[in-house]
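Asker: Below is the structure I would like to discuss, written out as structure tokens.
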Amino acid sequence: MLPSTVQTLTLLLTSGGVLLSLYVSASLSYLLYSDVLLKFSSTKTTAPTMSLECTNASNAQTVNHSATKEMTFPPPEPEWTYPRLSCQGSTFQKALLISPHRFGEIKGNSAPLIIREPFVACGPKECRHFALTHYAAQPGGYYNGTRKDRNKLRHLVSVKLGKIPTVENSIFHMAAWSGSACHDGREWTYIGVDGPDNDALVKIKYGEAYTDTYHSYAHNILRTQESACNCIGGDCYLMITDGSASGISKCRFLKIREGRIIKEILPTGRVEHTEECTCGFASNKTIECACRDNSYTAKRPFVKLNVETDTAEIRLMCTKTYLDTPRPDDGSIAGPCESNGDKWLGGIKGGFVHQRMASKIGRWYSRTMSKTNRMGMELYVKYDGDPWTDSDALTLSGVMVSIEEPGWYSFGFEIKDKKCDVPCIGIEMVHDGGKDTWHSAATAIYCLMGSGQLLWDTVTGVDMAL
């Protein structure tokens, strides 16, 4: 809190005596909570002064005997952020397309970076568009290897949301082939994972300082979520996993405060394979995540993490609408909610975001239009219910990417308005040039706004042959 009283004492000395003037300012206070944000800037207070003139007949002269005392009040430290109710709306609409390679014509600093695994994270003042680059641009001469997931050149980069991730626009945060980031209300936390497959390392950066690390625990490609971590009251929660892409891979959550790990959380329940979780706040008490099982099922593992007890449990989503790719026909998996069903090896990160309302909650999901390939992207919603036990089909809201266009990873995030949060889903639209040329992505963003129906899909507008 600010000091309750600020006193400014101005002492004016004159040739005729001492004039003492005491000015006491009114108490300064501020209120900052989940739905109120007051922005302060440095305030300079100057005590009033008096100019005394002395004149004689022989030598007219003006003498200023006043003294001025200035005090600067520093702005209060920003407050931690908390989830708030979502802004009003009943449908998502196309908000933004970031298609860097529409500008891939000239080499140099203005050339777009070759990226993959984009995501967006937001603080109180701005959202940033993150991605993992191969330290190469298009056009350029370093296309070889840009289809690989892991190498020594990959870095976590970001630009302010709405800017094109070119060489000159991008901030390079750290070496990483897997990443995450989030804002706690005061500062950014950046997460990067790199290193050899059998001994990878989580690295944490808070603001400009590299602050902590976390070592591999299964020695099989330690990796993180490729979307935003989630902060409440200064505590940020990050999902990591370590294990085989075609077998067991048990996830953990790291509780991070001001860039330092203060607790690790080992989930219970259906823990065989959980990776690439997309997480958000269902309430001030619970973080929920829709994740990927690359090994056993096309159903999404669904995490509930209690931030009051720091405990987490995982079960499979029970809905008949299967969200992974590849996947069987909807409703074709027999048995209880925990039944895996048939699984073709592979999977994809899925978009997921909450719509928090006073009387109910909406959960929005994305999935590819194709059951077998990373093509197209649809948006689904389910109001209320429990994803662990509710077997009803999800409601199709609309098509964000047509089946003729690429639909790869997707993610969720929330933009902070003045008094509410705007839920959004982003889609990675990959230009897949194979092993012989560049391999990079555009990002489409859809956000909750207004009512009616989702009206228009997104195209990248990129011809790789040009």
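The chain as shown is numbered from 1 upward.
Using N, Cα and C of the backbone, Cβ positions are placed for all residues, glycine too.
Copying in the features that Swiss-Prot gives for the protein in this structure:
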- Arg116, Arg150, Glu275, Glu276, Arg292, Arg374: substrate binding site (BINDING)
- Glu117 to Gly: Reduced substrate binding (MUTAGEN)
- Asp149 to Glu: Almost complete loss of enzymatic activity (MUTAGEN)
- Asp149: active site, proton donor/acceptor (ACT_SITE)
- Glu275 to Asp: Almost complete loss of enzymatic activity (MUTAGEN)
- Asp293, Thr297, Asp324, Gly346: Ca(2+) binding site (BINDING)
- Arg374 to Lys: 80% loss of catalytic efficiency (MUTAGEN)
- Tyr409: active site, nucleophile (ACT_SITE)
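Each of the listed features needs to be described in terms of its position in the shown structure.
Answerer: Secondary structure from DSSP puts Glu275 (mutagenesis position) in a beta strand.
Neighbour list (Glu117 (mutagenesis position), Cβ cut-off 8 Å, at least 6 residues apart, same chain): Ala131, Leu132, Ser178, Gly179, Glu226, Tyr409, Glu428, Ala441.
Within 10 Å of the C-beta atom of Asp149 (mutagenesis position) sit 12 other C-beta atoms, taking all shown protein chains into account.
DSSP gives Asp149 (mutagenesis position) a coil state; it is part of no helix or strand.
Long-range C-beta contacts of Glu275 (mutagenesis position), restricted to its own chain and to partners at least six residues apart, with a cutoff below 8 Å, comprise Arg223, Thr241, Ser249, Cys251, Cys291, Arg292, Asp293, Asn294.
Using a 10 Å Cβ-Cβ cutoff, Thr297 (Ca(2+) binding site) registers 25 neighbours.
Around Arg374 (mutagenesis position), a 10 Å sphere centred on its CB holds 19 further CB atoms from the protein chains shown.
Every protein chain considered, the tally of other Cβ atoms within 10 Å of the Cβ of Tyr409 (active site, nucleophile) stands at 26.
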Asker: Which whole number of Å gives the largest C-alpha distance between any two of Arg116, Arg150, Glu275, Glu276, Arg292, Arg374, the residues noted as binding substrate?
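Answerer: So the binding residues stretch over 20 Å, Cα to Cα.
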Asker: So if I draw a 10 Å sphere around the Cβ of Glu276 (substrate binding site), how many other Cβ atoms end up inside it?
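Answerer: Its Cβ has 26 other Cβ atoms within 10 Å.
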Asker: Based on Cβ atoms within 10 Å, give me the single least packed residue among the binding-site residues Arg292, Asp293, Gly346.
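Answerer: Per-residue Cβ counts within 10 Å for the binding-site residues Arg292, Asp293, Gly346 bottom out at Gly346.
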Asker: State the Cα to Cα distance, in Å, between Glu276 (substrate binding site) and Asp324 (Ca(2+) binding site), rounded to an integer.
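Answerer: So the alpha carbons of Glu276 (substrate binding site) and Asp324 (Ca(2+) binding site) sit roughly 12 Å from each other.
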